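Novice: Before I ask anything, let me first share the structure, which is written out below as structure tokens.
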Amino acid sequence: MALTNKNIIFVAGLGGIGLDTSRELVKRDLKNLVILDRIDNPAAIAELKAINPKVTVTFYPYDVTTPLTETTKLLKTIFAQLKTVDVLINGAGILDDHQIERTIAVNFTGLVNTTTAILDFWDKRKGGPGGVICNIGSVTGFNAIYQVPVYSASKAAVVSFTQSIAKLANVTGVTAFTVNPGITKTTLVHKFNSWLDVETRVAEKLLEHPTQTTLACAQNFVKAIELNKNGAIWKLDLGTLEPIEWTKHWDSGI
């Protein structure tokens, strides 16, 4: 999928990986990049506009833990202005197993809500045009880091939810896939806490392993969006993007 002249909504597009991804996206000659983020960063928005003045970059303050009704209201505003949106990127995430409810709210519930809200506009059963959802997960969604079980479980939920959305593409017209980074040099890794403090040095231990840069992540995120493979589970580790073949152990038969 060529991104030229596309309209993209990017949840958490100003964070470490998010900002580098936004930089890569505007280089693709989008029509509009709409960034929803909790923290305003006027300097970053100005930088994105300067990278490619042909792209309209818009910022809306947004906390992904806001109720579904509020998310829907915001999307109504965005769709009223843009008329169409082609891609939704769900990129919000925290890594702090001290904050159990917030971890689940940010990493999973918020993603479900933005997906649910945008279906009001995309669902072909309602006359919508369909669309593409890129959900940013984590390799811990395949194999948990046991010292952060809440974070790992929230990312496993992202993979499971996205697989279901992908299988509904023939019903809704909406395709979906996950991109799941390995250990990346961001503030997320430096600041997180383990569950019940079972490992006080978990951040340091992770950083002792090979990592990847936020730029490498960003470039591969955009590559995955351009590939637009419905149902793909992408592993993005050490700067390499590769598909994961999920093993089926049970079939509902539905």
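For all residues, glycine too, the Cβ spot is worked out from N, Cα and C.
Pasting the relevant annotations from Swiss-Prot:
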ACT_SITE  Tyr151  active site, proton acceptor
BINDING   9-32  NAD(+) binding site
BINDING   Ser138  substrate binding site
VARIANT   Val57 to Ile  In strain: 0811.4
VARIANT   Thr77 to Ala  In strain: 0811.0 and Lima
VARIANT   Ser138 to Pro  In strain: Manaus I
VARIANT   Ser194 to Pro  In strain: Manaus III
VARIANT   Thr213 to Ala  In strain: Cano Mora and Atlixco
VARIANT   Ile225 to Thr  In strain: A57
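Help me understand the surroundings of these features in the structure.
Specialist: In sequence order, Ala218, Gln219, Phe221, Val222 are the residues near Glu24 (NAD(+) binding site), counting only same-chain partners six or more apart with C-beta under 8 A.
The C-beta environment of Ser138 (variant position), restricted to residues of the same chain at least 6 apart in sequence and closer than 8 Å, consists of Gly93, Tyr151, Ser152, Lys155, Val158, Asn180, Pro181.
Around the Cβ of Val57 (variant position), the number of neighbouring Cβ atoms within 10 Å comes to 24.
The Cβ of Thr77 (variant position) has Tyr60 as same-chain neighbours under 8 Å, each 6 or more residues away in sequence. For the recorded site, Thr77 (variant position), the DSSP three-state label reads helix.
DSSP assigns Ser194 (variant position) to coil in the three-state reduction, placing it in neither a helix nor a strand. The Cβ of Ser194 (variant position) has 22 neighbouring Cβ atoms from other residues within 10 Å, across all protein chains displayed.
Taking Cβ-Cβ distances under 8 Å and a sequence gap of 6 or more within the same chain, the neighbours of Thr213 (variant position) are Thr184, Lys185, Gly239.
DSSP classifies Ile225 (variant position) as helix under the three-state reduction.
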Novice: In whole Å, how far is Ile225 (variant position) from Thr21 (NAD(+) binding site) when you measure between their Cα atoms?
Specialist: 11
Novice: Tell me the Cβ contacts of Ala12 (NAD(+) binding site) under 8 Å, same chain only and six or more apart in sequence, or just say none.
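Specialist: Result: Gly18, Leu36, Asp37, Arg38, Val64, Asn90, Gly91, Ala92, Gly93.
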Novice: So for Lys27 (NAD(+) binding site), how many other CB atoms are inside 10 Å of its CB?
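Specialist: So the number of other Cβ atoms within 10 Å of Lys27 (NAD(+) binding site) is 13.
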Novice: Might you list, by sequence position, any residue in that chain lying six or more from Ile225 (variant position) with a Cβ less than 8 Å away from its Cβ?
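Specialist: Met1, Leu3, Val87, Ile89, Val132, Cys134 - these are the non-local Cβ neighbours of Ile225 (variant position), listed in sequence order.
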Novice: Once near-sequence residues are set aside, which residues in the chain of Leu30 (NAD(+) binding site), 6 or more away, have Cβ atoms under 8 Å from its Cβ?
Specialist: Leu3, Thr4, Asn5, Lys6, Asn7, Ile8, Val55
Novice: At 10 angstroms around each C-beta, which of the binding-site residues Gly15, Gly18 has the fewest other C-beta atoms nearby?
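Specialist: Minimum Cβ neighbour count within 10 Å, taken over the binding-site residues Gly15, Gly18, occurs at Gly15.
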